[in-house]
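For the mutagenesis result Asp196 to Glu, Lys or Asn, the note given in Swiss-Prot is Complete loss of GlcNAc transferase activity. For the mutagenesis result Asp247 to Glu, Lys or Asn, the note given in Swiss-Prot is Complete loss of GlcNAc transferase activity. One mutagenesis experiment catalogued in Swiss-Prot, Asp249 to Glu, Lys or Asn, is accompanied by this note: Complete loss of GlcNAc transferase activity. Quoted from Swiss-Prot, the note on mutagenesis experiment Glu369 to Asp is: Complete loss of GlcNAc transferase activity. Regains 30% of wild-type activity at high UDP-GlcNAc concentrations. According to Swiss-Prot, the mutagenesis experiment Asp527 to Glu, Lys or Asn carries the following note: Complete loss of GlcUA transferase activity. What Swiss-Prot says about the mutagenesis result for Asp529 to Lys or Asn is this: Complete loss of GlcUA transferase activity. Looking at Swiss-Prot, you'll find the mutagenesis Asp563 to Glu, Lys or Asn noted as follows: No effect.
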Amino acid sequence: MNTLSQAIKAYNSNDYQLALKLFEKSAEIYGRKIVEFQITKCKEKLSAHPSVNSAHLSVNKEEKVNVCDSPLDIATQLLLSNVKKLVLSDSEKNTLKNKWKLLTEKKSENAEVRAVALVPKDFPKDLVLAPLPDHVNDFTWYKKRKKRLGIKPEHQHVGLSIIVTTFNRPAILSITLACLVNQKTHYPFEVIVTDDGSQEDLSPIIRQYENKLDIRYVRQKDNGFQASAARNMGLRLAKYDFIGLLDCDMAPNPLWVHSYVAELLEDDDLTIIGPRKYIDTQHIDPKDFLNNASLLESLPEVKTNNSVAAKGEGTVSLDWRLEQFEKTENLRLSDSPFRFFAAGNVAFAKKWLNKSGFFDEEFNHWGGEDVEFGYRLFRYGSFFKTIDGIMAYHQEPPGKENETDREAGKNITLDIMREKVPYIYRKLLPIEDSHINRVPLVSIYIPAYNCANYIQRCVDSALNQTVVDLEVCICNDGSTDNTLEVINKLYGNNPRVRIMSKPNGGIASASNAAVSFAKGYYIGQLDSDDYLEPDAVELCLKEFLKDKTLACVYTTNRNVNPDGSLIANGYNWPEFSREKLTTAMIAHHFRMFTIRAWHLTDGFNEKIENAVDYDMFLKLSEVGKFKHLNKICYNRVLHGDNTSIKKLGIQKKNHFVVVNQSLNRQGITYYNYDEFDDLDESRKYIFNKTAEYQEEIDILKDIKIIQNKDAKIAVSIFYPNTLNGLVKKLNNIIEYNKNIFVIVLHVDKNHLTPDIKKEILAFYHKHQVNILLNNDISYYTSNRLIKTEAHLSNINKLSQLNLNCEYIIFDNHDSLFVKNDSYAYMKKYDVGMNFSALTHDWIEKINAHPPFKKLIKTYFNDNDLKSMNVKGASQGMFMTYALAHELLTIIKEVITSCQSIDSVPEYNTEDIWFQFALLILEKKTGHVFNKTSTLTYMPWERKLQWTNEQIESAKRGENIPVNKFIINSITL
């Protein structure tokens, strides 16, 4: 019998002195919060009956365990019993199980469903909501969102603090430090070597580099494996805004510092993960690395015995993560990118330590501590990415840390990690196999204010869920009645209930406090006067587990009287759409959301009194997908004092305020969502164009289309998002294409600022080149058709004007022409495209796309895909104007087919559809067109930002590999 069970037994036997002693001991084991109430009760009993010696009192051993005056809920008793923290007899346990089954057997009723239009009929056709991320770690989407919101990083001390954790291995450490000396960067950096209690004296190694590096050395006592504590020691000393972590056996390449800092300066919400290769340095002198900066990258890769961090195939070992990096587009499409966070080569902004905390020092064996730390970064909203340029080289053999150490350590820490990382590593278990995890999978939060009369029914409904991997977080918001006393009396000793109290701040303030207090990954919302059906959490949770891209799952509710009698089923809009949510609060109770999605918003708005939930769920709908379940899982108690039915005038005002704020966050400034009438209870609305929009959008009306017999070329450009760098792009086109007749720009008209309009007009007057603006295709879509659709729309615009063109170039906003006198080059050919083989991944995506697969099978055999050269980036693609019309006719048929069955491709269509259309046309006509490559190039590094020297070098044709595009981000 454990200490807590002994304490309970002693209390129930009236041996309060012994019980107090045992409860005090239990507090040291389980935490004082769990037994604080019992300790108080023991002291009260002893104070009232100081002479009682209960040791001689008889106790019925079969008597039901009673936890002081505040019995635990049934599920909690069973969970404690499963791990021997509460002793129950078999009969007691069976009795509790039967009671729990009765409590949880009720199933939520189906809600009434009717057919509805997903998009309201009065929703403006040109009002397109901002795109959602492709996945939970879509760092590309997040970067665009921050730019739209005007969020810019603030840095005080730009530089990299490099924490190098070590234990013995002086030679290997010296090589790593030598490679840090060889860094090629203008960014400042420091090196903090943190020693986890080495027996060998490492100070001579450090002194060798004192004049070569900004270096510090700190050591902690050898208390076994304490890598987390060693890293934390270094993190607390860091002086720069950015943190880089290296293990002592990870030698960084010469661009390691520069690559990390440059990436974090661009987006300090990233956590950047570096890959590794395996090399053998045991017979190389560290001085050789100091004298030869290129030595590291010239060493051959080796096969290691490290099966935990590498997979061995053939003669070398590979970083097991590389395959996942490729499959997930450098982790952009990963649902759990923190799994690849290995602290031997990573970087992040120091600000995240204030949000997610430091490394967990409970991990005192090899492995797990970095994944758990990465999970917290992910939970609080960091985005994970791997990039080129941050390779580090793992020096083999592993030295004093052998393979057995790693495997044994991982087996120990895996259990700790499962306790503390509920997302991904936790699955739903029956209550017989469950226990109370230190970090629950689900948290239900309850803001509580003056609710003493009904808080018990509310909390009990949360505890009596079919999902038991759950905690309840109650925030007492400065109640003036005895709410806090009731909560503490009923749940103060319950390990699945966490209680906090604060001065009154209103529902938004209490909600923010409670959600911040919660430990779970999935968060459920419950008002203190309401209660849940037993399967509410389970129904929602199963949807989250099926689709990791979901930010929110919600059900519907019924309205009941305080005694539980039915008033009526609540309003239920049967299917979610963002457009409908923009016009009405359709996200009904019960609602669950992910804590990560919540951290991507600014939380509940504490400046408004009503419409707080509407505002919050609009925010959540901007950062992830919603799913609605037509189940009645929530009982909404109407007692006349509900915040949602009080102060209707303020409620209505804020309803329209929060919708307009949502539109503004999405960059939609050309519509206002306005009240239709003055009735407080009415939510009738109308969308009105803003004054800014009403201004004539085309101040470029002075541009007249002028036919020039010497001008032969049309250019179609897709220009996403903002138009920064537009004139720079136009000037580049003119510089290399003297025969340009017309440029048609597919743009988002919301970014046509007065300054940009003036720049376009000035360009037109200077060069007398016709410019057409097109905005037919919505920019706020994440599908892979958009660029192809934009080019198709552009050529349709040209056709409507009956313009006489000879060639057309299809280009991107961020490519750079380097082929002088393009027309002289083009007129030798019918078409310029890039043609290369399809990878296995591309073939799989094509076969998974029915409309395009059907088209291919019409003209080609199944095996043709493996041998056909039909893939190539589309920048700088050109063809005769007549041929473009024929190809786009074929492409339009495919787009129509896609739209008819709502089948969106999972690949960039512009990279293969033009090539396939050309081959199909050749098959249909029997004519083989004269083909060549495109007009622009790109160096192997695929750099996104070039120096002026690099641009001029490219223009001269220097250092450009054949058939490689230059992707030059001239918009930056």
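Heads up, the Cβ atoms here are built off N, Cα and C, so glycines get one too.
A gap of 67 Å separates the Cα atoms of Asp563 (mutagenesis position) and Asp249 (mutagenesis position).
Asp196 (mutagenesis position) has a Cβ environment of 23 other Cβ atoms inside 10 Å. Asp247 (mutagenesis position) carries a strand DSSP state (E or B). DSSP assigns Asp529 (mutagenesis position) to coil in the three-state reduction, outside any helix or strand. Between the C-alpha atoms of Glu369 (mutagenesis position) and Asp527 (mutagenesis position), the distance comes to 36 Å. Using Cα positions, the member of the mutagenesis positions Asp247, Asp249, Asp527 nearest to Asp196 (mutagenesis position) is identified as Asp247.
Applying an 8 A CB threshold to same-chain residues 6+ apart, the list for Asp527 (mutagenesis position) reads Ile446, Pro447, Cys458, His589, Arg636. A gap of 58 Å separates the Cα atoms of Asp249 (mutagenesis position) and Asp529 (mutagenesis position). For the mutagenesis positions listed here (Asp247, Glu369, Asp529, Asp563), the lowest count of other CB atoms within 10 A around the CB belongs to Asp563. The DSSP secondary structure for Glu369 (mutagenesis position) is helix. When the alpha carbons of Asp529 (mutagenesis position) and Asp247 (mutagenesis position) are compared, the span between them is 53 angstrom. Asp249 (mutagenesis position) has a Cβ environment of 25 other Cβ atoms inside 10 Å.
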